[in-house]
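What Swiss-Prot annotates here:
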type	residues	note
MUTAGEN	LYS47 to Ala	Strong decrease in activity
MUTAGEN	TYR58 to Phe	Decrease in affinity
MUTAGEN	ARG62 to Ala	Decrease in potency, but not in affinity
MUTAGEN	LYS69 to Ala	Decrease in potency, but not in affinity
MUTAGEN	ARG70 to Ala	No change in activity
Amino acid sequence: MKLTCVVIVAVLLLTACQLITADDSRGTQKHRALGSTTELSLSTRCKSPGSSCSPTSYNCCRSCNPYTKRCYG
């Protein structure tokens with residue numbers, strides 16, 4: 001009888017912890033590394049593909065073509 005009560009209480013506590021954790025994690029990403037790179041790319045201003053660029057200024061989102069001096073993505 002005591003063991004049954006302990007198991008029921010443990011299951012209820014674990015279920016409550018799962019529900020609380022699920023509510024807190026809404027809108028966040030599962031992997032922290034992906035979240036940090038996403039935040040970095042959203043917070044930096046970069047030029048869209050086809051915009052003029054300089055290969056040394058690193059202002060394109062991906063890369064700058066040194067021959068055409070245009071961003072490509």
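Backbone N, Cα and C atoms are what each Cβ position is placed from, and that goes for glycine too.
Original residues throughout; no substitutions modelled.
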Inter-residue C-alpha distance, TYR58 (mutagenesis position) and LYS69 (mutagenesis position) (nearest angstrom): 12
Assigned conformation of TYR58 (mutagenesis position) - DSSP reduced to three states: coil
Length of the line joining the Cα atoms of ARG62 (mutagenesis position) and LYS47 (mutagenesis position), in Å: 9
Which of LYS47, LYS69, the listed mutagenesis positions, has fewest other Cβ atoms within 10 Å: LYS69
Collapsed DSSP category at LYS47 (mutagenesis position): strand
Rounded inter-Cα distance in Å - LYS47 (mutagenesis position), ARG70 (mutagenesis position): 10
Entry from the mutagenesis positions list ARG62, ARG70 having the most other CB atoms no farther than 10 A: ARG70
